[in-house]
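Chemist: Per Swiss-Prot, domain 'Peptidase A1' is recorded for 41-404. Listed in Swiss-Prot is the mutagenesis experiment Leu408 to Ala, annotated as follows: Almost abolishes the interaction with XEG1; when associated with A-409; A-411; A-413; A-415 and A-416. A mutagenesis experiment is reported in Swiss-Prot for this position, Leu409 to Ala, and the note states: Almost abolishes the interaction with XEG1; when associated with A-408; A-411; A-413; A-415 and A-416. Looking at Swiss-Prot, the entry for mutagenesis of Asp411 to Ala says: Almost abolishes the interaction with XEG1; when associated with A-408; A-409; A-413; A-415 and A-416. Here Swiss-Prot notes a mutagenesis experiment, Lys413 to Ala, with the remark: Almost abolishes the interaction with XEG1; when associated with A-408; A-409; A-411; A-415 and A-416. For the mutagenesis experiment Ser415 to Ala, the note given by Swiss-Prot reads: Almost abolishes the interaction with XEG1; when associated with A-408; A-409; A-411; A-413 and A-416. Listed in Swiss-Prot as a mutagenesis experiment, Asn416 to Ala is described as follows: Almost abolishes the interaction with XEG1; when associated with A-408; A-409; A-411; A-413 and A-415.
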Amino acid sequence: MPPPLPSLCNFNLAILFLFLTPTFQIPLIAPISKDDTTQLYTLSVFLKTPLQPTKLHLHLGSSLSWVLCDSTYTSSSSHHIPCNTPLCNSFPSNACSNNSSLCALFPENPVTRNTLLDTALIDSLALPTYDASSSLVLISDFIFSCATAHLLQGLAANALGLASLGRSNYSLPAQISTSLTSPRSFTLCLPASSANTGAAIFASTASSFLFSSKIDLTYTQLIVNPVADTVVTDNPQPSDEYFINLTSIKINGKPLYINSSILTVDQTGFGGTKISTAEPYTVLETSIYRLFVQRFVNESSAFNLTVTEAVEPFGVCYPAGDLTETRVGPAVPTVDLVMHSEDVFWRIFGGNSMVRVAKGGVDVWCLGFVDGGTRGRTPIVIGGHQLEDNLMQFDLDSNRFGFTSTLLLQDAKCSNLKVNNFANGIK
């Protein structure tokens, strides 16, 4: 297990950069924090020259990252991209109008769905290696979009932009891969509370070294949605989000009878299942949600559980005193997300299916799945709470998604990934 990362003051006194070669294989690490108010996640990186710690909203989508570029943005290494250059023309959506000579982009907030027009920028970004040296590795030509403070609405209060972890060639993982000639793959481990940090691991397909005990991943194919769900639609592109081939849902081993046609992404981009950190809880289309809740409540009777008054946004809650605590959370029916084969499933235990609500004299455990209505594009959106303390790998070279069930089964947590010094230094 690598030691905790050195403090920022040590980085400022003497920053050691690796001399990169085409065979560079040391993974890079970035801490992930959870925000109590929004229930969203931020990824910490070093940005600018001199390097400055910066927190960005973690998003499993978007074609490019974006950063607040107000009057306080100063960097000796930043430079704009001219219009009508091969680089500018390669972006999925750009604008070179209003007599501007600078390439402009349309950064988007995935939570509020706000967007705006702002200039593209190139600057330095750095992340530490996940080894004994914790050396900073410099990406000197990191491409992103500028944005104004308006676009930060709805994100964590300390977020200064968005880190795109989507399928795009200009996402953060893709630019790291291109710069270091490393595998186009990254691993996520989201923390379950704001008291701890998780981590993102870049430039490596390995995961066995992350924890003291061996943790195996189960894999399923990533599905390409042919139509992106973006605000700006003048140049339609495939989605940068991650869709998986979910074929059924089981509760306590019993399948729900879902209309299978809506579980497949069609040519207009509707249907299917995606993984999202823009949603705090898993969102189910109304017909699926009703089946899900009915079956869960029925199966809960075997645990001697009786529903009580629900707390928004949840539809089913139980008195906290009625649930038995286990090492994987409250004892409730298991939820299995079944993939391309019956023996390939993502099992969700109580720690990820239930949410504790204790406030105003109320103390309940609520089912952490919400009704998404009937008009959504994607009938199943797996949200952040269901992902916490699970190890996930997004391997674009092999077009596959690797996952575990809760790490608590292995007496492990995402906070074991020892990046607390980095995170504490930039809060």
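A Cβ is built for glycine as well, from the same backbone N, Cα and C atoms used for every other residue.
The noted changes are left out; the structure has the residues it started with.
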Chemist: List the Cα distance (Å, whole number) between Asn416 (mutagenesis position) and Leu408 (mutagenesis position).
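Modeler: Given the Cα positions, Asn416 (mutagenesis position) is 11 Å from Leu408 (mutagenesis position).
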Chemist: Could you find out if DSSP has Asp411 (mutagenesis position) as helix, strand or coil?
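Modeler: Where Asp411 (mutagenesis position) sits, the three-state DSSP reduction gives coil.
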Chemist: As a test of the contact definition, list every same-chain residue at least 6 positions from Ser415 (mutagenesis position) whose Cβ is closer than 8 Å to its Cβ.
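Modeler: Non-local contacts for Ser415 (mutagenesis position): Pro191, Asn196, Thr197, Gly198.
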Chemist: Which chain-mates of Leu408 (mutagenesis position) that are at least 6 residues away have a CB under 8 A from its CB, listed by sequence?
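Modeler: Listed in sequence order: Arg327, Val328, Gly329, Phe349, Gly351, Asp389.
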Chemist: Only counting partners 6 or more residues apart, tell me which same-chain residues put their Cβ under 8 Å from the Cβ of Asp411 (mutagenesis position).
Modeler: Ser213, Arg327
Chemist: What number of additional C-beta atoms lies within 10 angstroms of the C-beta atom of Leu409 (mutagenesis position)?
Modeler: 15
